[in-house]
Amino acid sequence: MAHTGRMFKIEAAEIVVARLPLKFRFETSFGVQTHKVVPLLILHGEGVQGVAEGTMEARPMYREETIAGALDLLRGTFLPAILGQTFANPEAVADALGSYRGNRMARAMVEMAAWDLWARTLGVPLGTLLGGHKEQVEVGVSLGIQAGEQATVDLVRKHVEQGYRRIKLKIKPGWDVQPVRATREAFPDIRLTVDANSAYTLADAGRLRQLDEYDLTYIEQPLAWDDLVDHAELARRIRTPLCLDESVASAADARKALALGAGGVINLKVARVGGHAESRRVHDVAQSFGAPVWCGGMLESGIGRAHNIHLSTLPNFRLPGDTSSASRYWERDLIQEPLEAVDGLMPVPQGPGTGVTLDREFLATVTEAQEEHRA
C-alpha cells in the first residue's frame, strides 16, 4: 500500500443520525421512500476528522442489518475496540474488528471513516490511496417505479437530455416488460438496464426472457439475494447478462458467483461488502474473471456519494454507476461542496480524503440524535 509509514490515532467519535426529505417519491419492489434516515460516523484524530455514512435501513429489507442494530454495535463493540488506539493504516482498523462476524455495513462505517481520516492526515485524495487514477467517472441514474409507461418515458427523457450515460429502471412482477418496451421504443440507442431487487423467482424465467428483445446491458439482482444456484440457472436460460448486487457481500462471494456463472457483472456497493479494502478485493476478483463492476447507490447524502465516487476511480469500474447529481435527491445536501454531474460525468472531488466538507450548520437542523464517544 502506498503512503505507509504515517500512523494515525483515533481519539474520539461522534454518531449523528439525520433525516433528509427526498425531492421525489422513490418506489422499488421493496416499497416507497419519501425521506432518508442518514446515520453518520465521525472519527477524530490529531485535529482531523474522517466521516462515513451508514447505508442500512430502519428495517432489514436490503440486507440483514438495521440502523438500530448497527448503532448498538458501534456503541458497544466497534468503537470501544478502536478509540484511543493508533493504527498504521485503515486496514489495521478493520483488523481490530476482525474477530466479529458479519455486520458489514456497520463495519464499513468504521473502516470508511478511518480511510477518510487517514487520507486527510496524509493530505492525499482518497481515490489516490485506493489506487484510482480517474479525474471524473461515468454516471447513470436509477429511476423508481412510475405511475405508467408515459410517465416513465417522460422521466427517462429528462435524464437523457441531462447527459446521463445509463438509465436504470426499477421493475417488479407486473411492471417489467411494459416500461422497458416503452422506453426502448422511445430511445433506441441509450444504455438501458433494469433492477428487480430480488422480486422474481426462477419460475419467472419466461417473463424475464421477454426482456431479451430490448438490448439491456444487464438485469440486476432478479432472484433471491442468497441464491447463486438459481441465478446461474437463469443465466443459462436468457441472453441478457445478469448483474449481482445483494448476492455479493465479499470477495469470496464474488469468486463463487462468477465461477458458477451466476452473473457477469457486479454492482459494487462499498458498505455492503464492509468497506474500501474489501471493495478493492471484490474489484480485483471481478477483474480476474473479466467481469466489469460499477458503483451502486443507496440514496446516499454527499458523504456516502463522495466515498462512492473515489472508489469508482479504480480501473475495473467500466460501467456507469449510480452516483448521479446530489441535487436530484436533496434540496440541500449534508456537505458544502456540490456533487454535480456534467454530460454524464461526475468530477472526482479534489483535496485530502473524500474532498468534501460536512455542513455542520445544516446538519444541526436535520439531526434527530447525536452522541459522542471517547476512549
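A Cβ is built for glycine as well, from the same backbone N, Cα and C atoms used for every other residue.
Listed in Swiss-Prot for this protein:
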MUTAGEN   Met56 to Cys  Loss of activity; when associated with C-65
MUTAGEN   Pro60 to Cys  Loss of activity; when associated with C-100
MUTAGEN   Glu65 to Cys  Loss of activity; when associated with C-56
MUTAGEN   Ala68 to Cys  No change in activity; when associated with C-72
MUTAGEN   Tyr100 to Cys  Loss of activity; when associated with C-60
MUTAGEN   Arg120 to Cys  Loss of activity; when associated with C-48
BINDING   Ser142, Lys168, Leu169, Lys170, Lys269, Leu299  N-acetyl-L-glutamine binding site
MUTAGEN   Glu149 to Cys  Retains 88% of wild-type activity; when associated with C-182
MUTAGEN   Gly163 to Cys  Loss of activity; when associated with C-343
ACT_SITE  Lys170  active site, proton donor
BINDING   Asp195, Glu220, Asp245  Mg(2+) binding site
MUTAGEN   Tyr218 to Cys  Retains 35% of wild-type activity
MUTAGEN   Val265 to Cys  Retains 39% of wild-type activity
ACT_SITE  Lys269  active site, proton acceptor
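Feature annotations (Swiss-Prot) mapped to structure.
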residue	record	Cβ within 10 Å
Pro60	mutagenesis position	11
Glu65	mutagenesis position	23
Arg120	mutagenesis position	24
Ser142	N-acetyl-L-glutamine binding site	21
Gly163	mutagenesis position	12
Lys170	N-acetyl-L-glutamine binding site	23
Tyr218	mutagenesis position	23
Val265	mutagenesis position	23
Lys269	N-acetyl-L-glutamine binding site	28
Leu299	N-acetyl-L-glutamine binding site	19
Least Cβ-crowded entry, counting other Cβ within 10 Å, from the recorded positions listed as Met56, Ala68, Leu169: Ala68
Other same-chain residues whose Cβ falls within 8 Å of the Cβ centroid of Asp195, Glu220, Asp245, the recorded Mg(2+) site, in sequence order: Lys168, Thr193, Val194, Ala196, Asn197, Ile219, Gln221, Cys243, Leu244, Asn267, Gly296
Same chain, 6+ residues apart, C-beta under 8 Å of the C-beta of Asp195 (Mg(2+) binding site), given in sequence order: Thr28, Ser142, Lys168, Leu169, Lys170, Ile171, Ile219, Glu220, Gln221, Asp245
Fewest other Cβ within 10 angstroms of its own Cβ, chosen from the recorded positions Glu149, Glu220, Asp245: Glu149
Cβ neighbours within the same chain of Tyr100 (mutagenesis position) - under 8 Å, at least six residues apart: Thr77, Phe78, Arg107
Reduced DSSP assignment, Tyr100 (mutagenesis position): coil
Of Glu65, Arg120, Glu149, Gly163, Tyr218, Lys269, i.e. the recorded positions, those within 10 Å of Met56 (mutagenesis position) when Cα atoms are compared: Glu65
Val265 (mutagenesis position): nearby recorded positions from Glu65, Gly163, Tyr218, Leu299, Cα cut-off 10 Å: Tyr218
Inter-residue C-alpha distance, Arg120 (mutagenesis position) and Glu149 (mutagenesis position) (nearest angstrom): 47
Pairwise CA distance, Glu65 (mutagenesis position) versus Glu149 (mutagenesis position), rounded so that it is a whole Å: 34
Distance [Cα-Cα, Å, rounded] between Tyr218 (mutagenesis position) and Pro60 (mutagenesis position): 26
Secondary-structure category, per DSSP, in which Glu149 (mutagenesis position) falls: helix
